[in-house]
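Quick notes on the structure that follows.
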Amino acid sequence: MQQTYKPNTSALKDGAPKATVDQKQLLPCKYRVGRVLGGGTYATVREAVHIETNKMYAAKIMNKKMMEKKQDFVKNEIAILKRVSYEHPNILHLVDFFETVNNLYLITELATGGELFDRICAKGSFYEADAAALMRTTTSAVKYLHDNGIVHRDLKPENLLYRSKDPNSDLLIADFGLSHFYEDSQYYMLMTACGTPEYMAPEVFRRTGYGKPVDMWAIGVITYFLLSGYTPFARPSQVEVIEAILANEYTFNDPCWSGISETAKDFIKKCLENDPSKRLTAADALKHPFLSEKRPATSNLLPNVRENFNARKTFRTAYNAVRAFNTWKKLENKH
């Protein structure tokens with residue numbers, strides 16, 4: 001069966017890499033897809049090579065039938081990427097988007113440098129100044145999103161990718177699948193609970209409405225994670241995570257925090273302010289001494305960060321195994 005190609009070339013800005021060739025060309029002749037990079041309930045992300053130019057991209061492939069009631073999310077993601085692509089060096093670029101009879105395709109640049117935390121762990125050292133530089137870059141990109149009326153809603157280390165393996169590669173904010181337009185002038189408050197629980201702000205769980213401050217809460221959680229190797233509200237179960245977030249229960253009591261400056265802790269506290277109206281804005285965060293001033297020399301944080309991360313990962317694996325076993329025993333006893 002011949003597949004219909006519906007080009008949307010308005011996504012491409014002047015000067016952007018052109019993935020589109022002959023507009024009459026039919027899919028699947030335009031791109032050749034390769035290995036799977038990731039996926040979820042509604043989409044698969046694969047490597048894609050443009051046949052004409054041989055350039056590599058990432059293709060987010062969404063089955064129309066599976067997305068039947070979720071197509072607004074796709075349109076929203078495309079609209080957001082169209083607004084911000086190519087205007088900021090630290091935001092993943094949209095290259096093209098189109099549809100076939102069965103699928104929707106979203107083509108973006110291929111970030112080959114890996115995830116933020118993996119890059120950190122592969123290094124021989126990591127200092128507070130390195131964490132500050134990374135968060136300065138990320139906060140600058142978040143400010144750009146907010147200035148353009150966009151809330152990301154799913155900021156976390158897994159969505160911070162390096163453009164290439166080059167040591168000086170740009171760090172990119174990726175995955176705008178949960179992002180949303182938000183105009184302050186409309187006094188519109190988002191209500192949908194979405195994101196990754198450990199990085200979600202308390203107002204999201206309260207269902208009282210939320211906006212741009214949720215991204216700054218996530219900035220605080222990410223900063224805490226980079227400096228320690230664990231998130232501030234890490235708990236054995238998701239229910240306990242949510243309870244800790246709502247109660248704003250976190251500390252700097254672990255020995256790993258003894259070598260972290262009070263300036264860094266103050267930055268985290270102001271991002272993790274329970275009241276969103278008192279939380280740092282992206283603009284204010286960039287003026288905070290942690291991001292705006294040169295950080296003092298500190299000891300290498302990497303050994304502690306690695307140790308804490310691996311210890312909690314092992315604990316969580318064991319906890320999940322015990323929980324699965326107990327669930328299985330309950331089911332077995334019912335029969």
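Heads up, the Cβ atoms here are built off N, Cα and C, so glycines get one too.
Cβ neighbour count for Asp154 (active site, proton acceptor) (all protein chains, 10 Å cutoff from its Cβ): 22. The active site, proton acceptor annotation in Swiss-Prot covers Asp154 and is backed by sequence analysis.
Long-range Cβ neighbours of Ala43 (ATP binding site) (same chain, at least 6 residues apart, Cβ-Cβ under 8 Å): Lys60, Ile61, Met62, Asn63, Met67, Gly177. The feature ATP binding site is assigned by Swiss-Prot to Leu37, Gly38, Gly39, Gly40, Thr41, Tyr42, Ala43, Thr44, Val45.
Among the features that Swiss-Prot reports, domain 'Protein kinase' is placed at 31-291. Across the domain 'Protein kinase' (31-291), mean pLDDT in this model comes to 89.
Experimental mutagenesis at this site is recorded by Swiss-Prot as Thr192 to Asp, annotated: 15-fold increase in activity.
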**Mapped DSSP class for Leu37 (ATP binding site), helix or strand or coil** = strand
**Request:** For each of the binding-site residues (Leu37, Val45), count the other CB atoms lying within 10 A of its CB, then report the residue with the highest count.
**Result:** Val45
**Sparsest Cβ surroundings (other CB atoms within 10 Å) among the binding-site residues Gly39, Thr41** = Thr41
**Request:** Provide, as an integer number of angstrom, the distance between the C-alpha atoms of Val45 (ATP binding site) and Asp154 (active site, proton acceptor).
**Result:** 17
